Structures are given as C-alpha cells and as structure tokens.
Amino acid sequence: MATISPGGAYIGTPSPFLGKKLKPFSLTSPILSFKPTVKLNSSCRAQLIDTVHNLFIGVGVGLPCTVMECGDMIYRSTLPKSNGLTITAPGVALALTALSYLWATPGVAPGFFDMFVLAFVERLFRPTFRKDDFVVGKKLGEGSFGVVYKVSLSKKRSNEEGEYVLKKATEYGAVEIWMNERVRRACGNSCADFVYGFLDKSSKKGPEYWLLWKYEGESTLAGLMQSKEFPYNVETIILGKVQDLPKGLERENKIIQTIMRQLLFALDGLHSTGIIHRDVKPQNIIFSEGSRSFKIIDLGAAADLRVGINYIPKEFLLDPRYAAPEQYIMSTQTPSAPSAPVAAALSPVLWQMNLPDRFDIYSIGLIFLQMAFPSLRSDSNLIQFNRQLKRCDYDLTAWRKLVEPRASADLRRGFELVDLDGGIGWELLTSMVRYKARQRISAKAALAHPYFDRQGLLALSVMQNLRMQYFRATQQDYSEAANWVIQLMAKNGTEKDGGFTETQLQELREKEPRKKANAQRNALASALRLQRKLVKTVTETIDEISDGRKTVWWNRWIPREE
C-alpha cells in the first residue's frame, strides 16, 4: 500500500509508531464553529481529544525503538529505566545497616524522637511547681551536689498526693534536671521517680536549682549493708516473704542474686539511653518501697554521651573508693562534643571506640564484692582492698592467691559464697572487676550470665554453653602472648637474643655528621612554633565559645522561677 505525502511517497503499511495523519479542516468545520447555544456532543468531544493527543503526544519522531523505548537485553544500559522502586540485595543491606546504626547504643533515632517529640509533649502536660508550693520537713541528707529534704504540698492537688523529696542544688543542678528528665522518659524504672525541676533566681545567695521526686523511702543500700543481719534484712522487703531455706550460704546467695539483678537492670536502662552515672556506690542506691526494688539516684555527676552533656575532656567526677582505675569514661584524646545533631550522629561510633559504660560496671563489681565479703563493707577495709588490688595489677585471681592462705573467717565465707554452683559467681565478679575496660562485661551481657539462672550452669543448653565458652575466651587477657610475639618479631634488635641493638647498628653505619643549625633555620623553627601556638590558642577560644553555646541551648529546657 502506497501512501502519498507532501514530502514524498512511502510504500508499505503505515507505521504504528508514527502519528495519525491530520485531516485539514476549514474554519466552517463544525468542530471549530462554536455557538454559545449549541453544545458539543460526545462524538465531537472524542474527536477533539483525539486531535489534541495526535498533535502533542502521538506524533512519533525518530526510529521505532527510540519512540517505544525498547532496548537490548544483552546491553542492559539501553533498557528503559523503571519508574517503580526496585529492591536489590545491596540496597536492602544498606538500609539494614543504616537502621542498625540509627538504633545502636546510645540511639540516634530514639534520641531525636525523645528530644523533639516526647520532650515537647511532656512539657505541655506535666504539672508545674513553685518554691512556695512546698512545706519543708526534716532533712534527709546532704551530699556533694546539694541538700535533700522531705516535703509536702502546701495546697493539696487532686492528682498530686503523698510526700515528696526536694533537693536544693547549686552546682550541677542544671545537669541533674536534664538527666532526670531524660531518664523519666526513657527508663523511669531505673532511677527515682522524678516529678519536676526548675531554676530559682530570687535567692540572695545566687541562682538555685530545685528538684522534686516522689518519696519512695529512705533506706539506701549502704545503710542496709551496715546491718549485721545483711542480707537477711533485705529478704522480706525485696522478696515479700521468707525463703524456705535454712540460714546459710545458699539462702544468702539467692538474696544477693536478686539485688544484683535489679542493680544491673537499672544500670542497663541508663546505658541504653546513653547516660553514664560515674558515681555508682551504695549511698546512691535507694530501696523503693512501692516497687520493692533498688533504684539509682544522684545524677549530678552523670554524663549524657548521646549529645555530650556534662562531658568535658580530661575532667573526671568520681568517688575514689568505687571508681575504675582508668578514671575517665572516654579517651583523653576525645575532643569536646560538637553541636547536638552532630554529636548524636557520631555517638554510636564513639561509644564503640571507648565503651564508656564499663566504667559503671567496675563500681557494680565492687558493690557485689562488698555484699559477698562482710569485711569489705567498711570504708577503711575497702580502701585497703583497693591498695592490695592495685599491687596485684587489678587481678582478682592474683589477689585471691595473696590473701586466701591467711584469710579471716569472713573472707573464707565470702570465697565459699562466690564458689557456689561451680564458681559461677566468682566468674561474674572477675568479669566485672578488671583493669582494662574493654575486657569487662556489659550490663546487658551480665544479666544474661548463668549466675542469675536458678539452676546455674546445669540449665544451659548446647548453644548457651557454646556462647559461654566464647565469652570466656574473649574475656581472657592475651597481653603476655602479644608481648611474646612482639619480642620474637624484634629478635634482631635485642642483644639478649643474639642480635644488635639500635645503638650498635647506628655505630656500624657510616654517615655524615649532622649539619649545625644556621640562623635561617632557627628563624624558620621559631616561626613554626609561633604558628602552632596561635592555632592552639584560637582552637581553645573556639572551644570555649562552643561550650558556652552548648550550655545555653540545653539550659533553655529548664523552667525558671523569677
């Protein structure tokens, strides 16, 4: 079939890839003649739509494959791009990696949700208080971060009943308000039930921070341990009943297991949200009568490593009796925290590099040691123990070999208690009290330890036994083996192993004497030293300004009472 067109002739069937031929129409055509009183019927509408389609869309210009977007399966780059979402294995792996990073400790995604959603909603609905709303009662205690009182409300509220604990703090008060609000939203069962905190500037002594908690009891773990009846004096209040066991090591071990489980659970809640307490000790652990559990208090020294609140490099806040030997929760080379979004985004990397949560684990290990060994519950004996442990390079096994042959009755009884069930308690204790922070067990891993199982090692399955063996292997100290390998590799550089020392090799090497420094060289060195000093000064100034800005932004979250 021949088709004649103004540009020439084409023999064959019309190509479906080319547009339909447009029929010329005159001005008198019924399509273009329009009168307001005449309506277009359905056939005219269809013809008009078809004409527009052929004019703008249906006109094919180019080769058929270009118009139809067909391609070659061999050369896949010529295939048309898919408009839909294509799921690939690398894409799925990348998405899972990103999600795991965002939810890794201390939690980037939960942190943004907590700061910009939960905190905002909480400020809208939480009750507010003023200093005049309280009737101050007896003084409960006084610490390094403030004075604590037992108070009641001057005007009863319908939804606020009972007694409260009020703390007046001047130093680190803003930090403690921030930490308690974070803990209340993320892990309320780990610490005391925080209600409200505000800044009072009306005092003549200067700005004062007031913090309010619900009253849950006055008993601390330190006070309970000082009793000669410990741990039996805790049995009824923590378990609700007396065990059907005679007084002895097995019954005491059950009570201590329960206390340790609650302490590790509270500590795991803090660490999961990025908070390091840095001052864990029996005096900062209270017993909540309502929940019948131990809770951690006094967050004035805590550091929020999710956004860098209260973290200052080369500065430490601790109690030397319970502090880990490294004294710092992060490497001293770690710089000051940047802005909050950047700090939160980088927090999982810094957490895995430093493992700051192991600092608190060492303190919990010493508390475990005090509960098992009655003679270590006094401050003087604890200080003496720390000195002995330091002389033993913080190796509990070496300390045991040192003191066990001439141990007192209390020490021997403590060793018998931790040796129950195949020594599983001693194994947990040695995994907590270690010199190197990276070799210590985490709070989450400690909760899964067989020590907290009722049947101990006998209740482990095959997979649990394999995991336990892997854990024991990874907790071993391979420093001696590493030193032996390094010494073997450096064999040629030691005179002891038949090689030459570095000094001897330098003497055997022929070399020209060093040139004396001239005036030009000295001037250049002085200029470089001055440049480094200027750069260091500018950097420190910028850090101070940055610290000031950081203090301003998170202080704005604290309510004020003028």
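Glycine is treated like the rest: Cβ placed from N, Cα and C.
Across the residues of the domain 'Protein kinase' (134-452), the predicted structure has a mean pLDDT of 91. The domain 'Protein kinase' annotation in Swiss-Prot covers 134-452.
Following the DSSP three-state reduction, the secondary structure of GLU142 (ATP binding site) is strand. The ATP binding site annotation in Swiss-Prot covers LEU140, GLY141, GLU142, GLY143, SER144, PHE145, GLY146, VAL147, VAL148, LYS167.
Close to LYS167 (mutagenesis position) in the fold, though at least 6 residues off in sequence, lie GLY146, VAL147, VAL148, TYR149, GLU176, TRP210, LEU211, LEU212, TRP213, each with a CB less than 8 Å from its CB. Listed in Swiss-Prot is the mutagenesis experiment LYS167 to Arg or Gln, annotated as follows: Loss of function.
If you look up Swiss-Prot, you'll see ASP279 marked as active site, proton acceptor. Shown in sequence order, ASP298, GLY300, ALA301, ALA302, LEU317, LEU318, ASP319, TYR322 are the residues of the chain, 6+ apart in sequence, with a C-beta less than 8 angstroms from the C-beta of ASP279 (active site, proton acceptor). In this structure, ASP279 (active site, proton acceptor) belongs to neither helix nor strand by DSSP; it is coil.
The 10 Å shell around the Cβ of GLY146 (ATP binding site) contains 22 further Cβ atoms across the protein chains shown. Comparing the binding-site residues LEU140, VAL148 by how many other C-beta atoms lie within 10 angstroms of each C-beta, the top residue is VAL148.
Note on GLU142 (ATP binding site): other Cβ atoms within 10 Å of its Cβ, all shown chains, come to 12.
Look at VAL148 (ATP binding site): DSSP puts it in a strand.
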